Amino acid sequence: MDLDSMDCTSTMDVTDDEEIHQDRHSYASVSKHHHTNNNTTNVNAAASGLLPTTTSVHELLECPVCTNSMYPPIHQCHNGHTLCSTCKARVHNRCPTCRQELGDIRCLALEKVAESLELPCKHMSLGCPEIFPYYSKLKHETVCNFRPYSCPYAGSECSVTGDIPFLVAHLRDDHKVDMHSGCTFNHRYVKSNPREVENATWMLTVFHCFGQYFCLHFEAFQLGMAPVYMAFLRFMGDETEARNYNYSLEVGGYGRKLIWEGTPRSVRDSHRKVRDSHDGLIIQRNMALFFSGGDRKELKLRVTGRIWKEQQQSGEGGGACIPNLS
């Protein structure tokens, strides 16, 4: 269910197309190297040190079915063809190369070879300089600061990943998200029938401020038996960078107001995770209707806010924004 209308004004109140076009570049994911299944009895050659490069050994450790790196237990057929434990279950105990029965033979030699390897992070092309022992690399890659970001759009199961400039352009071009420049904002959310609340009626706006991008979320959902409205901000970057910023949200009317102040969450945290943690401005429906005039016929919420940067310890100019919440 969509909100009937949404108006937004910001400090500069201009679309940030030029800034985005300057930042945008094609985000190329690292494609996996496919090869024919030569990882047969060459395992013995690897174990005896006859293979010339680490790359050759790394190719032996690539599962011929899913092309992912193999981790113990590594299985092999009677002819020496190897595959990972996940794919063993998928191929119904038949070797995908020679079609012979797999059995329960482990390739201990290849597992031992893997222990001696040190390999770069798979996000090396994105800037990660780290090198890890083979069995430690996978754990690092799940939390690597250089790993791609997921699309922060909450209205669909979007599987797009990329760096921040790529995702900003993706949100604008593919999801038609509103883009604004400035560190203060003024939103008006209008809904004709406030009694109808489904999981989840929501809006998303992207702001460009201090050279960074922020996602402002506003949505209605059921919290227990009661419908609520929630607004929160996410920083398009890592958590350590997000801590450099603060934001405030204010909603009110008829002599009453609610104010929320906090640190934006990183888009590394999913939209649902932030929402379910209640880390934002939460407005109960009765209060929302009071702010709207109390006639309970139409929801009219005006949410204002600002983003500011903590002053630098080194004395550098923080460039704090002047609030404009009138």
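Glycine is no exception: its Cβ is also placed from the backbone N, Cα and C atoms.
What you see is the original sequence, not a version with the noted changes.
Here is what Swiss-Prot says about this protein:
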- His81 to Tyr: Loss of ubiquitin ligase activity (MUTAGEN)
- Cys121, Cys128, His140, Cys144: Zn(2+) 1 binding site (BINDING)
- Cys151, Cys158, His170, His175: Zn(2+) 2 binding site (BINDING)
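Structural mapping of features recorded in Swiss-Prot.
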residue	record	CB count, 10 Å
His81	mutagenesis position	22
Cys121	Zn(2+) 1 binding site	19
Cys128	Zn(2+) 1 binding site	17
His140	Zn(2+) 1 binding site	17
Cys144	Zn(2+) 1 binding site	18
Cys151	Zn(2+) 2 binding site	20
Cys158	Zn(2+) 2 binding site	16
His170	Zn(2+) 2 binding site	20
His175	Zn(2+) 2 binding site	17
Cα separation, Cys128 (Zn(2+) 1 binding site) to His170 (Zn(2+) 2 binding site) (Å, whole number): 24
Inter-residue Cα distance where the pair is Cys151 (Zn(2+) 2 binding site) and His140 (Zn(2+) 1 binding site), in Å: 21
Secondary structure at His170 (Zn(2+) 2 binding site), reduced by DSSP to three states: helix
His175 (Zn(2+) 2 binding site) versus Cys121 (Zn(2+) 1 binding site) - Cα distance in angstrom: 31
Cα-to-Cα gap, Cys158 (Zn(2+) 2 binding site) vs His81 (mutagenesis position), nearest whole Å: 37
